[in-house]
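**Student:** Would you mind keeping the following structure in view while I ask a few things?
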Amino acid sequence: MQFFSLVSIFLFLSFLFLLRKWKNSNSQSKKLPPGPWKLPLLGSMLHMVGGLPHHVLRDLAKKYGPLMHLQLGEVSAVVVTSPDMAKEVLKTHDIAFASRPKLLAPEIVCYNRSDIAFCPYGDYWRQMRKICVLEVLSAKNVRSFSSIRRDEVLRLVNFVRSSTSEPVNFTERLFLFTSSMTCRSAFGKVFKEQETFIQLIKEVIGLAGGFDVADIFPSLKFLHVLTGMEGKIMKAHHKVDAIVEDVINEHKKNLAMGKTNGALGGEDLIDVLLRLMNDGGLQFPITNDNIKAIIFDMFAAGTETSSSTLVWAMVQMMRNPTILAKAQAEVREAFKGKETFDENDVEELKYLKLVIKETLRLHPPVPLLVPRECREETEINGYTIPVKTKVMVNVWALGRDPKYWDDADNFKPERFEQCSVDFIGNNFEYLPFGGGRRICPGISFGLANVYLPLAQLLYHFDWKLPTGMEPKDLDLTELVGVTAARKSDLMLVATPYQPSRE
């Protein structure tokens with residue numbers, strides 16, 4: 001029975017392939033970018049087997065060029081792998097590539113894509129991005145969370161200090177730090193279901209970052225059920241939804257009674273969104289689901305990506321002891337004799353900033369960015385990009401291109417000393433947070449959760465590898481997923497540092 005079902009599916013897919021080929025026969029004059037050979041039904045999918053997507057696509061681009069076409073099942077896709085082509089997509093023709101493709105996971109976990117990251121381009125997206133930039137993640141709001149960051153960093157330092165007799169799972173502790181930091185910023189306090197919630201969010205992000213064959217055959221709705229992915233995502237999402245719904249309703253109740261929700265007395269992120277909901281006057285009134293979608297974006301961008309950046313920074317410094325010593329010396333000289341310091345003081349640490357810049361060059365949080373979708377037929381470099389084409393920018397490859405970076409694969413923070421390259425998408429060879437209209441709106445929030453903990457950990461502890469390990473033994477293997485996190489947990493031994501009081 002199962003055999004006949006598979007045969008039926010194959011025949012049906014074959015029919016769709018022939019039908020699509022017939023429909024597209026009148027557009028053969030369109031000159032698509034070059035790309036690898038294609039098979040019926042699967043298109044270019046076989047070329048993606050056997051490696052991490054951003055690695056495979058970089059290697060294919062070496063053969064087919066910086067603007068490359070792939071046929072992924074039913075989906076037409078273009079991959080950008082040079083600063084010039086990235087500028088065409090993210091600046092010159094930004095409006096034409098400002099939308100997002102429809103994918104299963106964001107449709108579910110982002111409440112029909114009513115978030116910011118996966119929302120299709122239009123008036124609703126413009127409204128919510130404006131709210132995010134001016135209210136939710138404004139510089140003022142990010143600064144208002146400084147006491148929460150200070151408290152969470154203190155917890156992290158105290159945990160490491162209590163574990164100095166054995167190796168610390170650096171990866172695990174930093175994920176818990178960024179998760180707790182985001183929880184308290186969003187919800188105002190540590191809540192009773194926080195640990196369960198953090199694990200559920202981690203599960204949902206993992207599922208959302210997985211490959212689902214139904215996304216490359218969007219016309220075949222039954223594949224979502226057949227692969228089982230929809231059920232897995234729905235199950236985890238319902239649990240997350242119930243927890244956040246309770247938190248929102250508790251906030252509404254407290255506000256109605258004149259109580260503050262944040263343990264520190266200020267507005268948390270839900271308070272901000274509820275205030276805007278109650279004020280009215282918006283073209284698209286905010287609902288509970290809209291709030292939950294924005295909160296999911298916050299956790300997706302503020303936990304996995306920040307903790308991954310911290311881990312990669314430490315991995316690279318442990319592999320390069322001279323760089324570790326230089327970063328540590330800077331922190332300890334700047335705060336000599338102090339027991340602690342806050343994030344305003346971290347502004348003085350110029351070399352630490354270079355370390356983070358170099359970390360993001362080699363390990364951008366989302367190596368292919370969130371994919372864009374072509375809204376109107378566009379010509380780039382003499383090639384036609386059809387409407388609905390999925391566009392991926394390989395920022396991992398851009399950051400390692402030897403045409404633009406000397407000794408591109410090696411970790412050298414000093415390369416940025418005399419370099420004006422920044423994070424905000426103006427330099428197309430360096431786009432760790434994207435560029436154009438869809439650049440990540442949470443850059444300030446994310447970096448604030450990276451600088452302070454890293455500076456504190458370098459200040460308070462001397463670090464070494466577990467017995468028997470050498471710096472060269474630290475591998476750089478990445479996980480498969482939306483984020484390029486390190487595959488193996490980083491285990492380190494910490495020795496408390498006693499600052500001189502002279």
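Here the Cβ of each residue, glycine as well, is placed from N, Cα and C on the backbone.
Okay, so Swiss-Prot annotates it like this:
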- C440: heme binding site (BINDING)
- V366 to S: Decreases catalytic activity. Strongly increased catalytic activity; when associated with I-482 and I-484 (MUTAGEN)
- V480 to S: Increases catalytic activity. Strongly increased catalytic activity; when associated with I-484 or I-482 and I-484 (MUTAGEN)
- V482 to I: Increases catalytic activity. Strongly increased catalytic activity; when associated with I-484 or S-366 and I-484 or S-480 and I-484 (MUTAGEN)
- A484 to I: Decreases catalytic activity. Strongly increased catalytic activity; when associated with S-480 or I-482 or S-366 and I-482 or S-480 and I-482 (MUTAGEN)
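Looking at the shown structure, can you explain where the listed features end up?
**Tutor:** For C440 (heme binding site), the number of other Cβ atoms no farther than 10 Å from its own Cβ, over all displayed protein chains, is 25. Look at C440 (heme binding site): DSSP puts it in coil.
When Cβ atoms from all protein chains are considered, those within 10 Å of V366 (mutagenesis position) total 25, not counting its own.
Sequence-distant contacts of V480 (mutagenesis position), defined by Cβ-Cβ distance under 8 angstroms and a gap of at least six in the same chain, are L52, P53.
V482 (mutagenesis position): 21 other CB atoms within 10 A of its CB, across all protein chains.
A484 (mutagenesis position) counts 24 other C-beta atoms within 10 Å of its own C-beta, drawing on all protein chains shown.
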**Student:** Cα distance, V366 (mutagenesis position) to A484 (mutagenesis position), nearest Å?
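**Tutor:** Distance between the two Cα atoms comes out at 6 Å.
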**Student:** If I take the alpha carbons of V366 (mutagenesis position) and V482 (mutagenesis position), what is the distance between them in whole Å?
**Tutor:** 6
**Student:** What's the CA-CA gap between C440 (heme binding site) and V482 (mutagenesis position) in angstrom, rounded?
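**Tutor:** That comes out at 15 Å between the alpha carbons.
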